[in-house]
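Here the structure comes first, spelled out in structure tokens, and everything after it is commentary.
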Amino acid sequence: MQFFSLVSIFLFLSFLFLLRKWKNSNSQSKKLPPGPWKLPLLGSMLHMVGGLPHHVLRDLAKKYGPLMHLQLGEVSAVVVTSPDMAKEVLKTHDIAFASRPKLLAPEIVCYNRSDIAFCPYGDYWRQMRKICVLEVLSAKNVRSFSSIRRDEVLRLVNFVRSSTSEPVNFTERLFLFTSSMTCRSAFGKVFKEQETFIQLIKEVIGLAGGFDVADIFPSLKFLHVLTGMEGKIMKAHHKVDAIVEDVINEHKKNLAMGKTNGALGGEDLIDVLLRLMNDGGLQFPITNDNIKAIIFDMFAAGTETSSSTLVWAMVQMMRNPTILAKAQAEVREAFKGKETFDENDVEELKYLKLVIKETLRLHPPVPLLVPRECREETEINGYTIPVKTKVMVNVWALGRDPKYWDDADNFKPERFEQCSVDFIGNNFEYLPFGGGRRICPGISFGLANVYLPLAQLLYHFDWKLPTGMEPKDLDLTELVGVTAARKSDLMLVATPYQPSRE
């Protein structure tokens, strides 16, 4: 029975392939970018087997060029792998590539894509991005969370200090730090279901970052059920939804009674969104689901990506002891004799900033960015990009291109000393947070959760590898997923540092 079902599916897919080929026969004059050979039904999918997507696509681009076409099942896709082509997509023709493709996971976990990251381009997206930039993640709001960051960093330092007799799972502790930091910023306090919630969010992000064959055959709705992915995502999402719904309703109740929700007395992120909901006057009134979608974006961008950046920074410094010593010396000289310091003081640490810049060059949080979708037929470099084409920018490859970076694969923070390259998408060879209209709106929030903990950990502890390990033994293997996190947990031994009081 199962055999006949598979045969039926194959025949049906074959029919769709022939039908699509017939429909597209009148557009053969369109000159698509070059790309690898294609098979019926699967298109270019076989070329993606056997490696991490951003690695495979970089290697294919070496053969087919910086603007490359792939046929992924039913989906037409273009991959950008040079600063010039990235500028065409993210600046010159930004409006034409400002939308997002429809994918299963964001449709579910982002409440029909009513978030910011996966929302299709239009008036609703413009409204919510404006709210995010001016209210939710404004510089003022990010600064208002400084006491929460200070408290969470203190917890992290105290945990490491209590574990100095054995190796610390650096990866695990930093994920818990960024998760707790985001929880308290969003919800105002540590809540009773926080640990369960953090694990559920981690599960949902993992599922959302997985490959689902139904996304490359969007016309075949039954594949979502057949692969089982929809059920897995729905199950985890319902649990997350119930927890956040309770938190929102508790906030509404407290506000109605004149109580503050944040343990520190200020507005948390839900308070901000509820205030805007109650004020009215918006073209698209905010609902509970809209709030939950924005909160999911916050956790997706503020936990996995920040903790991954911290881990990669430490991995690279442990592999390069001279760089570790230089970063540590800077922190300890700047705060000599102090027991602690806050994030305003971290502004003085110029070399630490270079370390983070170099970390993001080699390990951008989302190596292919969130994919864009072509809204109107566009010509780039003499090639036609059809409407609905999925566009991926390989920022991992851009950051390692030897045409633009000397000794591109090696970790050298000093390369940025005399370099004006920044994070905000103006330099197309360096786009760790994207560029154009869809650049990540949470850059300030994310970096604030990276600088302070890293500076504190370098200040308070001397670090070494577990017995028997050498710096060269630290591998750089990445996980498969939306984020390029390190595959193996980083285990380190910490020795408390006693600052001189002279």
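Just so it is clear, glycine is given a Cβ too, placed from its N, Cα and C backbone atoms.
These numbers come from a predicted model, not from an experiment.
Listed in Swiss-Prot is the mutagenesis experiment VAL366 to Ser, annotated as follows: Decreases catalytic activity. Strongly increased catalytic activity; when associated with I-482 and I-484. A coil conformation is recorded for VAL366 (mutagenesis position) in the three-state DSSP classification, outside any helix or strand. Sequence-distant contacts (6 or more apart, same chain, Cβ under 8 Å) of VAL366 (mutagenesis position) comprise THR305, VAL395, GLY434, VAL482, THR483, ALA484.
Taken from Swiss-Prot, the feature heme binding site applies to CYS440. Cβ-based neighbour count (10 Å, all protein chains) for CYS440 (heme binding site) stands at 25.
Annotation of the published mutagenesis VAL480 to Ser in Swiss-Prot: Increases catalytic activity. Strongly increased catalytic activity; when associated with I-484 or I-482 and I-484; the original residue is retained in the structure shown. Reduced to three states, the DSSP call for VAL480 (mutagenesis position) is coil.
According to Swiss-Prot, the mutagenesis experiment VAL482 to Ile carries this note: Increases catalytic activity. Strongly increased catalytic activity; when associated with I-484 or S-366 and I-484 or S-480 and I-484. Counting every protein chain shown, the number of other Cβ atoms lying within 10 Å of the Cβ of VAL482 (mutagenesis position) is 21.
Record note (Swiss-Prot), mutagenesis ALA484 to Ile: Decreases catalytic activity. Strongly increased catalytic activity; when associated with S-480 or I-482 or S-366 and I-482 or S-480 and I-482. The unchanged residue is displayed. The number of other Cβ atoms within 10 Å of the Cβ belonging to ALA484 (mutagenesis position), over all protein chains shown, comes to 24.
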Notebook entry, point to check: Taking just the CA atoms, what is the gap between CYS440 (heme binding site) and VAL480 (mutagenesis position) in Å?
Noted result: 21
